[in-house]
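Peer 1: The structure's right below; bear with me while I get my questions together.
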Amino acid sequence: MASKIVMSSKTVKTSDEILCEGELEKRSDSLFQVWKKKRCVLTADRLRLFSGKTSPAKELFFHSILKVDCVEHTSKYVYFTIVTNYYKEIDFRCTVESCWNAAITMALIDFQNRRALQDFPRYRYQRSESEMPSEPGEQSALGP
């Protein structure tokens, strides 16, 4: 199954908008560490992994992902690891043509940038309040 990648130039993405859809292989945590094919859907805030038609999807939310590490390129596969905030490593591989690693990395960067922009006004407000003089006639150390 070929992956379908849809990258839009819109600055605001909804969490339901599908950015990429297709097949990805996940290495199992079992003793033999076999590669299992998963149907995957990438949105602006998560990666959904489907094992079968009836089982519910496992979701990796971007707020719990620290980074995506590209481990190895071969002629057939790209091996990469998703590292969670708790430093759990989840190994994946995809065909070179599918570019899943790049799609997930770009979506994660976009998510982190949107989150930083949302937090910026709050940070700026907290910073300006901490720099205000405590008494009306008092000047800050940086003032004239």
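Here the Cβ of each residue, glycine as well, is placed from N, Cα and C on the backbone.
Original residues only.
Feature table excerpt (Swiss-Prot):
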- 18-111: domain 'PH' (DOMAIN)
- R27 to L: Impairs the ability to rescue growth in cdc25ts mutant yeasts (MUTAGEN)
- K38 to A: Impairs the ability to rescue growth in cdc25ts mutant yeasts (MUTAGEN)
- R39 to A: Impairs the ability to rescue growth in cdc25ts mutant yeasts (MUTAGEN)
Peer 1: DSSP says what for the domain 'PH' (18-111): how many helix, strand, coil residues?
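Peer 2: Its residues fall into 15 helix, 52 strand, 27 coil.
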Peer 1: What is the separation, in Å, between the Cα atoms of R39 (mutagenesis position) and R27 (mutagenesis position)?
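Peer 2: With the alpha carbons as reference points, the distance is 14 Å.
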Peer 1: Output, ordered by sequence, the same-chain residues six or more apart from K38 (mutagenesis position) with a CB under 8 Å from its CB, or 'none'.
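Peer 2: Result: E23, L24, E25, K26, L49, F50, S51.
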Peer 1: Determine the Cβ neighbour count for R27 (mutagenesis position): the number of other Cβ atoms within 10 Å of its Cβ.
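Peer 2: So the Cβ neighbour count for R27 (mutagenesis position) comes to 16.
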